[in-house]
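Per Swiss-Prot, these features apply:
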- Gly19, Asp20: Mg(2+) 1 binding site (BINDING)
- Asp20: Mg(2+) 2 binding site (BINDING)
- Asp20 to Ala, Leu or Asn: Loss of catalytic activity. Reduced affinity for DNA (MUTAGEN)
- Tyr33 to Cys, His or Arg: Alters the specificity of the endonuclease (MUTAGEN)
- Gln44 to Ala, Cys, Thr, Val or Trp: Alters the specificity of the endonuclease (MUTAGEN)
- Gln47 to Ala, Glu or Met: Loss of catalytic activity (MUTAGEN)
- Arg68 to Ala: Loss of activity (MUTAGEN)
Amino acid sequence: MNTKYNKEFLLYLAGFVDGDGSIIAQIKPNQSYKFKHQLSLTFQVTQKTQRRWFLDKLVDEIGVGYVRDRGSVSDYILSEIKPLHNFLTQLQPFLKLKQKQANLVLKIIEQLPSAKESPDKFLEVCTWVDQIAALNDSKTRKTTSETVRAVLDSLSEKKKSSP
């Protein structure tokens, strides 16, 4: 789906996202993946649940994503890679506070195919995730590019010691 959004909508949404939105990249441990980690990329807008109607309207207007409730707040979530790339490509020029995060997420998405094949490229992409976390003032992060580096080094050592 390559929806083209109108400029007025993108301008409004960029201001809204700069205030109440998040552009998130995470490294999650996952033993079933080649490098024992997966990357998670998310565009999120949070509102009090009493204003969930606004988030439901975003789902309709953006055409992808979903709304989840977390107690007194609700979140609009977009994490499907192709629609996320399409959406952020159009939104990015209008962002002010979150433009660096959008640029880094777009860069990550564009490098995903090679990052899935090369441990060095995967590690490089993980450093971009670290940069996004720093821009977002992330407080609860457990897995960083250094965590991934240690796992990749361990995997490399196992390969070397195997006959």
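Placement of Cβ uses the backbone N, Cα and C atoms for every residue, glycine included.
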Asp20 (mutagenesis position), number of other Cβ atoms within 10 Å: 13
Separation of alpha carbons, Gly19 (Mg(2+) 1 binding site) and Tyr33 (mutagenesis position) (Å): 35
Rounded Cα separation (Å) that holds between Gln44 (mutagenesis position) and Asp20 (mutagenesis position): 9
Between Arg68 (mutagenesis position) and Asp20 (mutagenesis position): CA-CA distance (Å): 16
For Arg68 (mutagenesis position), nearby residues of its own chain (Cβ under 8 Å, 6 or more apart in sequence): Ser74, Asp75, Ile77
Separation of alpha carbons, Gln47 (mutagenesis position) and Gly19 (Mg(2+) 1 binding site) (Å): 11
